[in-house]
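J.: Here it is: the structure, laid out below.
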Amino acid sequence: MQEIQKNTKKEQYNLNKLQKRLRRNVGEAIADFNMIEEGDRIMVCLSGGKDSYTMLEILRNLQQSAPINFSLVAVNLDQKQPGFPEHILPAYLEQLGVEYKIVEENTYGIVKEKIPEGKTTCSLCSRLRRGILYRTATELGATKIALGHHRDDILQTLFLNMFYGGKMKGMPPKLMSDDGKHIVIRPLAYCREKDIIRFAEAKAFPIIPCNLCGSQPNLQRQVIADMLRDWDKRYPGRIETMFSAMQNVVPSHLCDTNLFDFKGITHGSEVVDGGDLAFDREEIPLQPAGWQPEEDDTALEALRLDVIEVK
């Protein structure tokens, strides 16, 4: 019995550390990009997946101790996909006491009508969903729209654009919506997916499958995701270093004439960004930038416990 109690205490301690790490990551992202301001009404887009559940939980937790006042309203879009469990999210949100709105729109029927059988439906579905969420944000008086994309999503998008789109473009932590009316934020921008997976398992969130529509997964994104996971296993710290690189861009050492005036460089010009060694190899640190040794997370694997609230 004492051994069981000892293990339980250790598990709760490790889970508490995990929640603290996620909370710290979200807090830093919010501060770095000024995501949330005094009086904001945040529309939290809740899909029923691990990422959006985690985002809502951490934002609720931060709300209790933040130096500014902001409110949350959770929004789920019921797209009338066959087998969608309509009762799960309302029951979960009512239990938490979170304000919410379920938006019912038969986008599934529209997509099935417009897209031939066997073709990827994600592009049209995404456009329809985006428009509905923008409209809903206006109706609710939301000042910010929060999406659950995390650090791994941002890196995957960067490599997708480099490999297939020929551009260095990622997924911004904060942006103006394409209709020019809404500010979109990604509070999980600094969070690792593996931390989110462990947290979701520990909290036993009522996960709703993401493939109810029957659409094929994005194979290109899957290839990139597998590549990054392999790198993370074989070369610890590489993921952290690549994400750090996205925050430390040197336009004068790339090739985009829209970002830097290469033609303007003449004899007598000032040295820019430290210049270039030109003929010498640049010194590279032995340890990856931004990397920290992995904490002992073995006790976090496959746990389904209530996490201690961090105040």
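Placed from the backbone N, Cα and C atoms, the Cβ positions cover glycine too.
Got these off Swiss-Prot a minute ago, pasting:
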BINDING   CYS122, CYS125, CYS213  [4Fe-4S] cluster binding site
MUTAGEN   CYS122 to Ala  Abolishes formation of s(2)C32; when associated with A-125
MUTAGEN   CYS122 to Ser  Abolishes formation of s(2)C32
MUTAGEN   CYS125 to Ala  Abolishes formation of s(2)C32; when associated with A-122
MUTAGEN   CYS125 to Ser  Abolishes formation of s(2)C32
J.: Work through the mutagenesis positions one by one (CYS122, CYS125) and point out the residue whose CB has the fewest other CB atoms within 10 angstroms.
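T.: Among the mutagenesis positions CYS122, CYS125, the sparsest Cβ neighbourhood within 10 Å belongs to CYS122.
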J.: Quick one: what's DSSP say for CYS125 (mutagenesis position), helix, strand or coil?
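T.: Once the DSSP labels are grouped into three classes, CYS125 (mutagenesis position) ends up as helix.
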